[in-house]
Amino acid sequence: MEFEKLLRLMVEKGGSDLFITAGVPPSMKVNGRVMPVTKTPLSPEQTRETVLGVMNEQQRRDFAENHECNFAISARGIGRFRVSAFYQRNLVGMVLRRIETNIPTLEELKLPEILKKLALTKRGLVIFVGATGTGKSTSLAAMIGYRNKNSTGHIISIEDPIEYIHQHQGCIVTQREVGLDTDSFEVALKNTLRQAPDVIMIGEVRSRETMDHAVAFAETGHLCLATLHANNANQALERIIHFFPADRHGQVWMDLSLNLKAIVAQQLVPTPDGKGRRAVIEVLLNTPLAADLIRKGEVHELKPLMKRSTEQGMQTFDQALYQLYTQGEITYEDALAHADSANDLRLMIKLGSESDADHLSSLTQGLSLEITDDDPAGRRFR
């Protein structure tokens, strides 16, 4: 199949990634699942020809020298793609990631309403966490899009790579890509405050220096949005503190208690029909009580606080999974498979079912059954 047809098929099917590797057919990832798009495996020669064919001369020289090359390509009438070319077992391969220009909305993603409030907040640090491929970048793009439509100001993003292209709407949106527009996150962040930002988005916090910048931006009155690899809010705080030496831990806990706005953790769970995935969201808000626990480093006390603070907009993964299961959005098996505590969620579902049954029983007490002529089934409540 021609390479351009592969790209077009990827877009039509809603694929996120296209894999070109010798020995297997061209494959794409759709809704988190990798599937072949042809039956014929690619030969080493076909793979090499395809990979080198999307590069310019400079990129070919860089690839020959470094055995790695990252760049973007545009296909007219199809879209833009981020390319990562590499060698594996002395053979050439590449993965293409589709760069989205259609930013999904918070409503389309069915994300909690509290994210709208967080998107418009004036200052503070909001951290999205989750494993690779859990939709952090998509949710963050939706928040940026909401801010862009409903506010004014200057939004600066530093990403590696840029995954969504934002158009200027209410805000001016400056998007800088590491490796193309700047040498590193650290270099870009050092100069960001000179560019009069209102919102700063850091594609990924990978180091102590980047974390220092994120906290400093919040301290100086900016809204800083960032992503971090962690499974839930508690793990995110533990990961942050371990960026720093022990003699700084007390100060870091204090800084987080004063400047953290929220930690939003995310998973993706398949829908019952297998045709899509639903975001499952955990939300920790830095309320006065949460700030006090963070300042003391009592991370283990945050989960119980989240459980009893749903009216303020907080929720745990297990509470979110319970809601999605009761709404028929996910299956029982998938809910348990993604739970922080399968036993707790199982009990929550059991108690919820018993509560519903008790409520129905109380409603029907004292009612009598009467068969009427227009009720052939004989089961109308009077």
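For all residues, glycine too, the Cβ spot is worked out from N, Cα and C.
The noted changes are left out; the structure has the residues it started with.
The ATP binding site annotation in Swiss-Prot covers Gly133, Thr134, Gly135, Lys136, Ser137, Thr138. Quoted from Swiss-Prot, the note on the mutagenesis of Gly135 to Ser is: Loss of twitching motility but no change in unipolar localization. Looking at Swiss-Prot, you'll find the mutagenesis Glu159 to Gln noted as follows: Loss of twitching motility but no change in unipolar localization. Quoted from Swiss-Prot, the note attached to the mutagenesis of Asp160 to Asn states: Loss of twitching motility but no change in unipolar localization.
Recorded features from Swiss-Prot, shown on the structure.
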residue: Gly133; record: ATP binding site; DSSP class: coil
residue: Thr138; record: ATP binding site; DSSP class: helix
residue: Glu159; record: mutagenesis position; DSSP class: strand
Reported as an integer number of Å, what is the Cα distance between Gly133 (ATP binding site) and Asp160 (mutagenesis position)?
15
Long-range same-chain neighbours of Thr134 (ATP binding site), Cβ under 8 Å, sequence gap at least 6?
Gln266, Gln267, Leu268
May I ask for the distance between Thr138 (ATP binding site) and Glu159 (mutagenesis position), taken between their Cα atoms and rounded to an integer number of Å?
13
For the C-alpha pair, I'd like the distance in angstrom between Glu159 (mutagenesis position) and Lys136 (ATP binding site), rounded off.
13
By CA-CA distance, flag whichever of Gly135, Lys136, Ser137 among the recorded positions is nearest to Asp160 (mutagenesis position).
Ser137
Non-local Cβ contacts of Gly135 (mutagenesis position) (under 8 Å, 6 or more apart, same chain)?
Leu109, Gln266, Leu268, Arg277, Ala279
